[in-house]
Amino acid sequence: MTILRKTHPLAKIIYNSFIDLPAPSNISAWWNFGSLLGICLILQILTGLFLAMHYTSDTATAFSSVTHICRDVNYGWIIRYMHANGASMFFICLFLHVGRGLYYGSYMYPETWNIGIILLFAVMATAFMGYVLPWGQMSFWGATVITNLLSAIPYIGNSLVEWIWGGFSVDKATLTRFFAFHFILPFIISALAAVHLLFLHETGSNNPSGIPSDSDKIPFHPYYTIKDILGALFLILVLMVLVLFSPDLLGDPDNYIPANPLNTPPHIKPEWYFLFAYAILRSIPNKLGGVLALVFSILVLAIIPLLHTSKQRGMMFRPLSQCLFWLLVADLLVLTWIGGQPVEHPFITIGQLASILYFAILLIFMPIISIIENNLLKW
């Protein structure tokens, strides 16, 4: 067996990635989210596959096909709600995973970090298109509003929007192509995740102290396999509590109303995991400016490695940076809250201030505080 696992081309890759991988001895539970994201992805692909067996991507029947899944298909309701709430769990793990990377300086592995940003965009695109498929009110109007943002692109904007729609409005062609893309993207995400892992295993994992751990490595199995299984059990517990007790907690009631192009919902808003970006988009009165801010709110992560001015890698021993990091987390929570509120007096100003603070922390305060901490080390 030992000979086979070290010689067989396929077994060698699997064993070197999940069994014999040298891992730092001090990585905390914050390093569990990579495996949890893998589990979420597998879960989403499997539940999605079973949903696709019964779903019809036609404007006339899409809404009723989802109803049919919930009412008539054996355990269809649990598959549907596991898929919908699985997306929420996916994003919770994603945000915590990115937050861990920011806190502990994992962005100092630029290849892994940049593939991660591409993965984030791909998952966001997949989730957006998936939200359109049930063809409820929020599906239709969400698709209309978000795709319409592309019309802000100079010269080609309007043509681009009509090209994406496949007509002059969000209609049958749009739904069909969104279903096709929603089906294929998770497999592209799987391939990207494999590349993400490939780059990570070139350098080895970071650890909480930020100090190279080459002299102190332990095998991944059994130490971290058992740790990952514990994390997975906790993830499944939370997901199943959500699915079985309050499956609609994170959804929008408007999506139980079939799509009607003649009736606009009072408040158009995306799923909760996009609200922070939606708040940044709305905080800028100009359409093109808003779209740029929306894209840059995620793309800003790509320039974080260039703005690293500290002599230490992580924030474990940098209390000033820690304060700033948690201020950023609080700011993102405020943005998420604002994204779900109507566009009226106090919320507009709060949203604009929170958006300015978001970019200011990442682009201005973090590098400056790091320089101050470097100077404090000299005393």
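Using N, Cα and C of the backbone, Cβ positions are placed for all residues, glycine too.
For the natural variant Y15 to N, the note given in Swiss-Prot is In strain: Isolate HS1224. Counted within 10 Å of its Cβ, the other Cβ atoms near Y15 (variant position) come to 18, all protein chains included. In the three-state DSSP scheme, Y15 (variant position) is classed as helix.
One natural variant catalogued in Swiss-Prot, T67 to S, is accompanied by this note: In strain: Isolate HS1224. Taking the Cβ of T67 (variant position) as reference, no residue of its chain lies under 8 Å away while being at least six apart in sequence.
The Cβ of H83 (heme b b562 binding site) lies under 8 Å from the Cβ of Q44, T47, G48, L51, each of which sits 6+ residues away along the same chain. Residues annotated as heme b b562 binding site in Swiss-Prot: H83, H182.
H196 (heme b b566 binding site) has a Cβ environment of 21 other Cβ atoms inside 10 Å. Annotated heme b b566 binding site per Swiss-Prot: H97, H196, in sequence order.
Record note (Swiss-Prot), natural variant Y107 to H: In strain: Isolate MFL-CHI1. The unchanged residue is displayed. Cβ neighbour count for Y107 (variant position): 24 (other Cβ atoms within 10 Å of its Cβ, all protein chains included).
Among the sequence features in Swiss-Prot, the natural variant M108 to T is noted as follows: In strain: Isolate HS1224. Reduced to three states, the DSSP call for M108 (variant position) is helix.
Within 10 Å of the C-beta of I153 (variant position) there are 14 other C-beta atoms, taking all protein chains into account. Natural variation at this site is recorded by Swiss-Prot as I153 to H, annotated: In strain: Isolate MFL-CHI1.
Marked as ubiquinone binding site by Swiss-Prot on the basis of similarity to another entry: H201. Within 10 Å of the C-beta atom of H201 (ubiquinone binding site) sit 15 other C-beta atoms, taking all shown protein chains into account.
Its Cβ taken as reference, M108 (variant position) is surrounded by 17 other Cβ atoms within 10 Å in the chains shown. When the Cα atoms are compared, H196 (heme b b566 binding site) and H182 (heme b b562 binding site) turn out to be 21 Å apart. Each residue contributes its Cα atom, and for Y15 (variant position) and H201 (ubiquinone binding site) those atoms are 12 Å apart.
Neighbours of H97 (heme b b566 binding site), defined as other CB atoms within 10 A of its CB across all chains, total 20. Between I153 (variant position) and H97 (heme b b566 binding site), the C-alpha separation comes to 32 Å. Counting in whole angstrom, H97 (heme b b566 binding site) lies 12 from Y107 (variant position) by their C-alpha atoms.
When secondary structure is read from DSSP and collapsed to three states, I153 (variant position) falls in the coil class.
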